[in-house]
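Comments concern the structure below.
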Amino acid sequence: MNRDTSPDLHYLSGFGNEFASEALPGALPVGQNSPQKAPYGLYAELLSGTAFTMARSELRRTWLYRIRPSALHPRFERLARQPLGGPLGGINPNRLRWSPQPIPAEPTDFIEGWLPMAANAGAEKPAGVSIYIYRANRSMERVFFNADGELLLVPEQGRLRIATELGVMEVEPLEIAVIPRGMKFRVELLDGQARGYIAENHGAPLRLPDLGPIGSNGLANPRDFLTPVAHYEEAEGPVQLVQKFLGEHWACELQHSPLDVVAWHGSNVPYKYDLRRFNTIGTVSFDHPDPSIFTVLTSPTSVHGMANMDFVIFPPRWMVAENTFRPPWFHRNLMNEFMGLINGAYDAKAEGFLPGGASLHGVMSAHGPDAETCEKAIAADLAPHKIDNTMAFMFETSQVLRPSLQALECPQLQADYDSCWATLPSTFNPNRR
């Protein structure tokens, strides 16, 4: 199938907006959504990301004006190769850490290279999250959509060109991309190979966190989120359309590109965000604030203040707290923490936590800075200090994350992770305060 040449990429700015875009002038109907005859002979189609009757502030839906309706497809057949078919592992309360996963030697496109790491709900549930590491060394020729949830992509190696139904966006390490549930897309590799992390959100769509006493500005600012403008492919010829449904890959063959949306308007859109634009908040007096101040996006639950999933980053920042143990404190958490590292080093781990690696601390798993970090922090001169050239992140969820069997059996699982705390000394002296 012949594709259009790469367009000059343009974006719409904002988060949660009611956007509108057209690749041909006048392709958007005026004053209504579904006219008897749409402009240019297009078909009108609605893509719903939430229930019809959600509050307007939470509603996600987009009207698409396309060359052929999505209903024009044959029967889906289950693919023989099921890369995500492995079960969750047995109950395991231990702290876990993985070295970086290698890029496969055999040709592997974006959807073939997902390694399941952990999950806390089946895809049929209206809540929860599944976490993967993706690895790829060839661009996709087929098109994919995920019926199981919204996808948050966190590249660690390699730039991605993501062609979606609504337009094209390019994402590099230190940027993220979010693709709504059910939206068709294709991932092309701009650097030959790629690796990164995926959070598959089965719950409420991601949104910006409330700022509370921080005020009307700070953290991730809405204007820095970018949604691609309309771009369509008018191509004849066979293309495989793959869907992920309840964790399995099913496919059919089309005789046209399904990325044929000429115009669209709505709020259920793909977007990208540059993590370097995050307005980091921290103390200017004493103590280390809770890591919730680093939240970029959140998927809420019905319990106010408890997240189905938070996406949290630990970016470059100044440390100026006086009379304070500056690394993240020792902690036992109600929430479950899956961490990854995009570049640099994480300030709570001197060794062993590498870019492309991961860690999992389940509910009430005791964790904190390793022995080397702790020793240095207690003895440090508390002059202002900048943590630079780093970007760690966390997928945090209120439901227990169970590691996959593949993650527990892979050679990258570090058997000696607990040893990073083993040399923490007892410095208690009841005779000296």
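Each residue, glycine too, has its Cβ placed from N, Cα and C.
Original residues throughout; no substitutions modelled.
Per Swiss-Prot, active site, proton acceptor is recorded for HIS288, and the stated evidence type is experimental evidence. The secondary structure of HIS288 (mutagenesis position), as reduced to three states from DSSP, is coil rather than helix or strand.
Per Swiss-Prot, Fe cation binding site is recorded for HIS331, GLU337, HIS367. The local packing around HIS367 (Fe cation binding site), expressed as other Cβ atoms within 10 Å of its Cβ over all shown chains, amounts to 19.
The secondary structure of TYR346 (mutagenesis position), as reduced to three states from DSSP, is coil rather than helix or strand. Sequence annotations record features per position, and here Swiss-Prot assigns homogentisate binding site to TYR346, HIS367 based on experimental evidence.
Quoted from Swiss-Prot for the published mutagenesis HIS288 to Phe: Reduces the catalytic efficiency 75-fold. Note on HIS288 (mutagenesis position): other Cβ atoms within 10 Å of its Cβ, all shown chains, come to 16.
Quoted from Swiss-Prot, the note on mutagenesis experiment TYR346 to Phe is: Decreases the affinity for homogentisate more than 60-fold and reduces the catalytic efficiency 20-fold. Around the Cβ of TYR346 (mutagenesis position), a 10 Å sphere holds 25 further Cβ atoms from the protein chains shown.
Look at the binding-site residues HIS331, GLU337 and count other Cβ atoms within 10 Å of each Cβ; HIS331 has the fewest. Listed in chain order, the extra residues whose Cβ falls within 8 Å of the Cβ center of the Fe cation site residues HIS331, GLU337, HIS367 are PRO328, ARG332, ASN333, HIS361, SER365, ALA366, GLY368.
Taking CA atoms as the reference points, TYR346 (mutagenesis position) and HIS367 (Fe cation binding site) are 14 Å apart.
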